[in-house]
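> A single structure is presented below for examination.
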Amino acid sequence: MKKKQQHPGGGADPWPHGAPMGGAPPGLGSWKRRVPLLPFLRFSLRDYGFCMATLLVFCLGSLLYQLSGGPPRFLLDLRQYLGNSTYLDDHGPPPSKVLPFPSQVVYNRVGKCGSRTVVLLLRILSEKHGFNLVTSDIHNKTRLTKNEQMELIKNISTAEQPYLFTRHVHFLNFSRFGGDQPVYINIIRDPVNRFLSNYFFRRFGDWRGEQNHMIRTPSMRQEERYLDINECILENYPECSNPRLFYIIPYFCGQHPRCREPGEWALERAKLNVNENFLLVGILEELEDVLLLLERFLPHYFKGVLSIYKDPEHRKLGNMTVTVKKTVPSPEAVQILYQRMRYEYEFYHYVKEQFHLLKRKFGLKSHVSKPPLRPHFFIPTPLETEEPIDDEEQDDEKWLEDIYKR
């Protein structure tokens, strides 16, 4: 005689093959008996609602991230190639074996950070490689109204591709106005060195003006032109104080009013934009390595740039932009500048560290030399750039056009 099949709870199974029990309505008995067998399926309407709400928040967050200027696809692919992608980057579609080079590049050049040299190189390269170099007739307006942002983004976005747009302008969020976010590049330098170069350039110009007996700012009063740099700093003149000293960070923070206020908010936002929207931010003190990396990242724009840069004729032209009549501030004045520019230095050192990490990934060594007797920001940099001056309109591209026509 066969034993009855025992129920896991100890009793005999009163129904074969899961048939309903007794007179219970069809399906009800089955439901009551099966739920204990599958405890992991138990959930309440509250649990269900919680899960759906969580999913909705995640989807909305993802959408807002993309609409607020998430990284361009090219930068995400590049992160994966370099081995420094984030969790979210890695869970997208894998990059192709050959990276599609971007056809929209913006160089929102920081004043007095080598941009004259780079623009001269770009003019030569655009003829050589056939890309569209887009410049602007406005050289002294970095902060834009909302309407001005929309108009500029529209003009840039409708340019013939591949294009490289260059202008002294604070970071623009194309995605905010419905445009495709381009890839950004830029170069910065030691903040005190940049400030000193600008201070004396506004007053005395460079070697081009010196040779042609040109006065850089004819409307400047003589007492202002010959104002001692130490007096300007120690007596807290506006030109040597904040917010005027808070100069580099806004180029990366953006157009928000708080980006012009020295503080942690602008600093952190600038770092975030560097990570998400800039293909490369180099430092002027290592310009050759900057050009080498640009040639590797953007060969259809920068192929052969290092050879052109090292050409004696080009270097001769570039050296004409060196600022003249620089003097060295006192150690006391320098320490005050350091204190006033602490956010600028925190950003500079962050960018420098990221740049060196990138160099190591490409097998480039960062040569650390012994510290000079004087601080390094007093050592003249061979190639300077022109600064957009707020109080005087100018055409800082004309000299490039004249040189290029020779």
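Every residue, even glycine, has its Cβ placed from backbone N, Cα and C.
Not my notes, these are from Swiss-Prot:
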ACT_SITE  His168  active site
MUTAGEN   Arg109 to Ala  Severe reduction of catalytic activity but no effect on 3'-phosphoadenylyl sulfate substrate binding; probably disrupts binding to the carboxyl group of the iduronic acid of the polysaccharide substrate
MUTAGEN   Arg116 to Ala  Severe reduction of catalytic activity due to disruption of binding to the substrate 3'-phosphoadenylyl sulfate
MUTAGEN   Arg167 to Ala  Some loss of catalytic activity
MUTAGEN   His168 to Ala  Abolishes catalytic activity but does not affect 3'-phosphoadenylyl sulfate substrate binding
MUTAGEN   Ser197 to Ala  Severe reduction of catalytic activity due to disruption of binding to the substrate 3'-phosphoadenylyl sulfate
MUTAGEN   Arg203 to Ala  Complete loss of catalytic activity but only moderate reduction of 3'-phosphoadenylyl sulfate substrate binding; probably disrupts binding to the polysaccharide substrate
MUTAGEN   Arg221 to Ala  No effect on catalytic activity
MUTAGEN   Thr321 to Ala or Arg  Severely abrogates catalytic activity but does not affect 3'-phosphoadenylyl sulfate substrate binding; may be involved in polysaccharide substrate binding specificity
> Report the nearest neighbour of Arg167 (mutagenesis position) in space among the mutagenesis positions Arg116, Arg203, Arg221, comparing Cα positions.
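Closest recorded candidate to Arg167 (mutagenesis position) by Cα: Arg116.
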> Measuring Cα to Cα, how many Å separate Arg203 (mutagenesis position) from Arg221 (mutagenesis position)?
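One finds 10 Å between the Cα atoms of these residues.
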> State the Cα to Cα distance, in Å, between Arg116 (mutagenesis position) and Arg221 (mutagenesis position), rounded to an integer.
27
> Given the mutagenesis positions Arg109, Ser197, Arg221, which lie close to His168 (mutagenesis position), meaning Cα to Cα within 10 A?
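Matched mutagenesis positions: Arg109, sequence order.
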> Just to verify: the residue among Arg167, His168, Arg221 with the fewest other Cβ atoms within 10 Å, which of the mutagenesis positions is it?
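Comparing Cβ neighbour counts within 10 Å for the mutagenesis positions Arg167, His168, Arg221 gives Arg221.
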> Using C-alpha atoms only, work out the spacing between Ser197 (mutagenesis position) and Arg221 (mutagenesis position) and round it to an integer in Å.
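One finds 19 Å between the Cα atoms of these residues.
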> At a 10 Å cut-off from the C-beta of Arg203 (mutagenesis position), count the other C-beta atoms across all protein chains.
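Total other Cβ atoms inside 10 Å, all chains included: 19.
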> Looking only at DSSP and grouping its letters into three states, which state does Arg167 (mutagenesis position) belong to?
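Arg167 (mutagenesis position) sits in coil per DSSP, no helix or strand.
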> Using DSSP with the three-state reduction, classify Arg109 (mutagenesis position) as helix, strand or coil.
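Looking at the DSSP assignment, Arg109 (mutagenesis position) belongs to neither helix nor strand, so coil.
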> Can you see whether DSSP assigns Arg221 (mutagenesis position) to helix, strand or coil?
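In the DSSP reduction, Arg221 (mutagenesis position) maps to coil.
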> Using DSSP with the three-state reduction, classify Arg116 (mutagenesis position) as helix, strand or coil.
helix
> Could you give the Cα-Cα distance between Arg221 (mutagenesis position) and Arg109 (mutagenesis position), in whole Å?
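Each residue's Cα considered, Arg221 (mutagenesis position) and Arg109 (mutagenesis position) end up 29 Å apart.
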